[in-house]
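Working notes, structure below.
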Amino acid sequence: MADQRQRSLSTSGESLYHVLGLDKNATSDDIKKSYRKLALKYHPDKNPDNPEAADKFKEINNAHAILTDATKRNIYDKYGSLGLYVAEQFGEENVNTYFVLSSWWAKALFIFCGLLTCCYCCCCLCCCFNCCCGKCKPKAPEGEETEFYVSPEDLEAQLQSDEREAADTPIVIQPASATETTQLTADSHPSYHTDGFN
């Protein structure tokens with residue numbers, strides 16, 4: 001069995017119909033009738049001494065499972081067993097995308113764009129490295145502060161000095177408790193009175 005050639009994936013989408021003895025435009029009722037007839041004929045309980053019948057029964061079950069599922073049947077009719085393999089690997093919703101991206105014109109477009117942008121170096125320089133490592137970076141508008149780099153050591157020193165300054169002044173006021181009726185804007189002043197004390 002190990003020396004047998006692995007079955008290749010078809011793109012025509014007809015072999016499952018041949019397993020059930022049907023043509024490609026068969027209805028779901030035709031598929032059910034043919035499946036029942038062939039399943040009874042090749043069932044392993046009716047053919048205990050015939051291992052070929054068990055293999056044939058597995059093929060019939062597989063064909064029935066695929067052809068009765070509307071989504072899988074549609075994929076099989078369009079792309080064959082290769083489409084079913086792609087659906088299993090990438091999901092049924094991504095089959096069309098896979099075949100579009102693996103078409104000759106999509107590959108040609110990818111190669112053309114690669115040649116046009118010097119193997120995508122222009123895209124890499126402009127997007128990843130901010131136009132030549134920041135040398136061609138657009139200037140910040142007037143009035144806005146420019147960002148600058150702060151080293152981790154300077155940041156640590158700033159945090160420590162803030163902690164020392166905060167340690168010198170004690171906290172003397174408790175924060176106000178918040179409820180569902182607490183105002184979130186600074187315009188309105190909170191009221192600490194209940195309805196009975198108006």
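Using N, Cα and C of the backbone, Cβ positions are placed for all residues, glycine too.
Every residue here is the original one, so none of the noted swaps is modelled.
What Swiss-Prot says about this one:
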type: DOMAIN; residues: 13-82; note: domain 'J'
type: MUTAGEN; residues: H43 to Q; note: Decreased binding to HSC70. Loss of binding to HSC70; when associated with A-45
type: MUTAGEN; residues: D45 to A; note: Decreased binding to HSC70. Loss of binding to HSC70; when associated with Q-43
type: MUTAGEN; residues: P175 to A; note: Inhibits interaction with ZDHHC13 and ZDHHC17
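Here the features listed in Swiss-Prot are placed on the structure.
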residue: H43; record: mutagenesis position; Cβ within 10 Å: 15
residue: D45; record: mutagenesis position; Cβ within 10 Å: 7
residue: P175; record: mutagenesis position; Cβ within 10 Å: 6
DSSP state at P175 (mutagenesis position), helix/strand/coil: coil
Spatial separation of P175 (mutagenesis position) from H43 (mutagenesis position) - C-alpha basis, Å: 78
P175 (mutagenesis position) to D45 (mutagenesis position) - Cα separation in whole Å: 79
Three-state composition of the domain 'J' (13-82), taking helix and strand from DSSP: 51 helix, 0 strand, 19 coil
